[in-house]
Amino acid sequence: MSRIESLTRARIDRSRELASKTREKEKMKEAKDARYTNGHLFTTISVSGMTMCYACNKSITAKEALICPTCNVTIHNRCKDTLANCTKVKQKQQKAALLKNNTALQSVSLRSKTTIRERPSSAIYPSDSFRQSLLGSRRGRSSLSLAKSVSTTNIAGHFNDESPLGLRRILSQSTDSLNMRNRTLSVESLIDEAEVIYSELMSDFEMDEKDFAADSWSLAVDSSFLQQHKKEVMKQQDVIYELIQTELHHVRTLKIMTRLFRTGMLEELHLEPGVVQGLFPCVDELSDIHTRFLSQLLERRRQALCPGSTRNFVIHRLGDLLISQFSGPSAEQMCKTYSEFCSRHSKALKLYKELYARDKRFQQFIRKVTRPAVLKRHGVQECILLVTQRITKYPLLISRILQHSHGIEEERQDLTTALGLVKELLSNVDEGIYQLEKGARLQEIYNRMDPRAQTPVPGKGPFGREELLRRKLIHDGCLLWKTATGRFKDVLVLLMTDVLVFLQEKDQKYIFPTLDKPSVVSLQNLIVRDIANQEKGMFLISAAPPEMYEVHTASRDDRSTWIRVIQQSVRTCPSREDFPLIETEDEAYLRRIKMELQQKDRALVELLREKVGLFAEMTHFQAEEDGGSGMALPTLPRGLFRSESLESPRGERLLQDAIREVEGLKDLLVGPGVELLLTPREPALPLEPDSGGNTSPGVTANGEARTFNGSIELCRADSDSSQRDRNGNQLRSPQEEALQRLVNLYGLLHGLQAAVAQQDTLMEARFPEGPERREKLCRANSRDGEAGRAGAAPVAPEKQATELALLQRQHALLQEELRRCRRLGEERATEAGSLEARLRESEQARALLEREAEEARRQLAALGQTEPLPAEAPWARRPVDPRRRSLPAGDALYLSFNPPQPSRGTDRLDLPVTTRSVHRNFEDRERQELGSPEERLQDSSDPDTGSEEEGSSRLSPPHSPRDFTRMQDIPEETESRDGEAVASES
């Protein structure tokens with residue numbers, strides 16, 4: 001029985017093992033079948049975050065990534081059922097079916113007596129009607145899209161394995177041709193549509209693109225024309241050709257961004273305008289700037305074309321165009337637009353990648369637009385990068401043009417000036433990018449701050465997050481702040497215009513740390529020092545309030561950077577008069593008004609500059625109409641209306657230049673020997689008729705008559721227009737000289753008007769700050785005039801009149817300041833008089849108290865003579881006069897009087913009576929009159945006084961300390977009534 005049981009038990013165990021193995025095999029098979037979907041053999045892999053799913057075009061994480069090693073398709077785990085059949089497996093199945101079909105056909109031909117051609121087609125292929133019913137109409141097939149292609153397995157899946165092989169082959173060939181035809185038509189339609197859009201886009205520059213299709217100028221012109229020029233000219237023209245060609249390509253890139261991408265996103269995809277603006281910031285402004293510049297370059301090329309040729313040209317002058325492009329309003333507009341575009345470059349690329357990853361329609365649009373070969377290298381990312389890099393190409397091109405320019409010195413000077421302007425523009429763009437990035441960072445920090453976060457500033461009030469937006473962010477970073485307990489706190493330090501701000505992150509929001517030291521440190525007189533024994537630590541020593549902060553950086557280089565930027569900010573820190581630490585609402589309102597005034601001044605200066613330019617054009621046009629053809633346009637003095645710069649002309653210098661121009665114009669019109677007798681107070685002089693009956697307003701030194709309109713002199717000078725100087729250069733004609741001086745005079749007078757307007761605004765803005773500030777301002781404004789007078793020649797009468805007017809203006813300002821000082825002195829005198837009156841009242845009260853004290857002493861002496869009191873009696877030390885306890889003593893009243901201290905910055909008040917001397921005299925007098933306590937006790941031992949007091953009130957000494965304490969607690973009114981009774985009895 002034991003053997004049977006053991007065999008049975010072994011059989012049962014073996015059956016269990018076989019069952020478990022079978023279950024494991026089934027599970028493995030199910031897992032394998034689960035991965036084997038539509039011919040794909042998927043395996044799990046680990047991918048990066050930027051890998052896209054082939055089915056849904058979304059990013060794949062590491063946990064749900066599957067890959068088919070046969071066709072190299074990477075998809076989500078959830079997208080494997082939506083994927084089409086594996087292409088490699090499909091090709092293998094088609095090959096196997098084709099080979100099997102061929103072998104079957106061969107076997108059939110061997111068994112049959114007739115050939116395949118002789119047999120009916122129905123023996124191998126189905127009938128046409130059956131084929132038509134299976135395949136469906138062509139109209140239904142044409143509706144199939146490229147994305148949803150039909151597979152052979154789906155169509156032939158209704159037939160069993162016994163179906164004819166020819167039928168399956170026909171179905172496979174028909175569906176493959178259908179998919180291929182639809183795919184070809186779709187791609188061709190997309191390419192045609194994109195090419196049509198691009199051709200319409202570049203229709204404006206079609207001829208120009210043909211002219212600049214060659215790689216260089218040497219290949220664009222004729223060979224015979226090329227051989228006529230030297231090697232340096234060829235190199236120069238090659239660089240100029242490259243400048244125009246690259247500018248044309250840049251304009252094409254901007255047109256693609258505006259008309260192709262942006263218009264399509266707005267009209268076809270219906271994206272939000274804010275999203276599209278984030279992708280292409282400032283493209284309209286950039287397109288206008290470079291289109292205008294390209295038009296000027298192409299016009300210069302057309303002017304340089306050789307007669308009878310459309311290809312051969314040599315451009316000799318280009319510096320004037322470059323100067324006009326990279327200076328003035330054009331340079332300011334370029335600086336502003338490129339700064340904004342480049343600062344938002346990274347955000348635009350990030351936004352584009354997000355849209356491309358999550359929006360399938362956006363992907364299809366980008367693929368459709370970039371189908372043509374021309375646009376394959378001009379995607380959205382490539383266009384943004386090309387626009388960013390364009391401004392850096394100008395210095396290289398201009399320097400190469402300057403390197404190969406020899407012969408025309410004026411052209412070299414213009415090119416040198418243009419190169420300097422371009423480099424200055426690049427530095428301004430870099431600074432603008434830095435400021436915009438820091439502004440965006442400051443706005444980000446402001447948005448993350450707790451709205452209720454405030455920190456107290458000693459003597460200033462609470463410092464809130466609104467104060468951050470008033471300032472500019474210079475540098476920021478995370479540091480370690482060592483507290484008084486020796487612990488380190490992670491803080492975000494903001495280096496701003498005039499302060500250092502410490503912030504701490506709490507619950508994903510920034511707050512001011514609540515530590516033992518203020519969180520806002522002023523940069524005024526701030527000292528920064530590195531810690532000697534540590535590579536990452538530094539001390540920040542503040543003057544107001546006196547505190548020392550110990551902070552640590554992440555590395556030694558970071559510490560050096562922090563020390564450098566803090567020291568630079570301390571040197572450029574504004575004063576508290578110009579930039580208060582905490583601004584109230586009234587101060588903010590006044591600051592906004594001042595800013596508006598400055599904007600109005602700038603607008604006025606710009607209008608005056610345009611007015612002077614229009615006047616120059618008008619005078620030039622009138623001179624050409626009068627017969628002065630070929631006359632050059634008068635030039636305006638550069639920098640005339642740049643009143644905000646340090647090198648700007650002051651009002652006095654402008655006035656002197658205007659007077660000098662008037663003198664030159666007078667010498668040109670009436671001759672150097674004529675003195676103008678007209679004065680500002682005499683508008684005109686009577687004209688004296690000469691012998692011929694003509695009037696002559698002026699007479700020369702030798703008595704020769706001249707006219708003021710200059711017709712005689714100018715006509716005479718026109719006949720001698722071929723005059724030359726000592727170097728043989730052609731001199732300007734008197735008419736051109738008069739025109740130039742007239743334009744200069746007009747511009748100088750309007751520049752003087754602009755300078756006076758700005759100076760008045762500045763003076764009114766600085767008026768509440770006191771006379772010292774205004775005196776410094778007036779001194780700074782007149783510094784240029786004083787420097788000009790120091791090295792000037794003897795002053796002319798007109799200049800003396802000008803100086804007299806300026807002195808009168810200054811005298812009026814001084815008189816106004818004197819009246820203000822007098823009013824202030826009167827106010828202070830009134831205040832001193834009130835203080836003297838209060839002092840006299842206190843002296844009178846003191847004298848009254850002294851008289852009362854003297855009377856009380858006499859009464860006490862009289863009482864002491866009547867009835868002496870024992871010296872050890874406690875009530876003998878009671879004050880003599882009860883009223884003295886209810887009234888303030890003279891010295892206490894005097895010491896309690898605190899006169900108001902003079903305010904800071906004002907003069908001290910010299911009072912006629914010295915407090916210390918009066919107090920000292922009063923103490924000496926009281927000491928002499930009252931004497932020592934022993935003398936007072938001796939004086940009080942008068943038997944008469946004691947008898948009177950005994951007869952009136954019959955007081956007895958206390959029998960215990962409790963009675964003595966109770967006697968001391970007698971109210972003041974009772975004591976005063978007793979004192980009055982005693983006084984009445986006495």
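Count begins at 1; order follows the chain as displayed.
Glycine is treated like the rest: Cβ placed from N, Cα and C.
What you see is the original sequence, not a version with the noted changes.
What Swiss-Prot says about this protein:
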- Cys53 to Arg: Abolishes microtubule binding, increased activity in vitro (MUTAGEN)
- Ser143 to Ala: Abolishes phosphorylation by PAK4, self aggregation in the cytoplasm. Increases activity; when associated with A-896 (MUTAGEN)
- 235-432: domain 'DH' (DOMAIN)
- Tyr394 to Ala: Reduces phosphorylation level, normal microtubule localization and activity (MUTAGEN)
- 472-571: domain 'PH' (DOMAIN)
- Thr679 to Ala: Reduces phosphorylation level (MUTAGEN)
- Ser886 to Asp: Increases activity. Abolishes nucleotide exchange activity; when associated with D-960 (MUTAGEN)
- Ser896 to Ala: Abolishes phosphorylation by PAK4, self aggregation in the cytoplasm. Increases activity; when associated with A-143 (MUTAGEN)
- Ser960 to Asp: Increases activity. Abolishes nucleotide exchange activity; when associated with D-886 (MUTAGEN)
- Ser960 to Ala: Normal activity (MUTAGEN)
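Residue counts for the domain 'PH' (472-571) under DSSP, split into helix (H, G, I), strand (E, B) and coil, are 16 helix, 49 strand, 35 coil. Listed in sequence order, Phe326, Val422 are the same-chain residues six or more apart from Tyr394 (mutagenesis position) with CB atoms under 8 A from its CB.
Secondary structure from DSSP puts Tyr394 (mutagenesis position) in a helix. Counting every protein chain shown, 21 other Cβ atoms lie within 10 Å of the Cβ of Cys53 (mutagenesis position).
When pLDDT is averaged over the domain 'PH' (472-571), the result is 91. In the three-state DSSP scheme, Cys53 (mutagenesis position) falls into the coil class.
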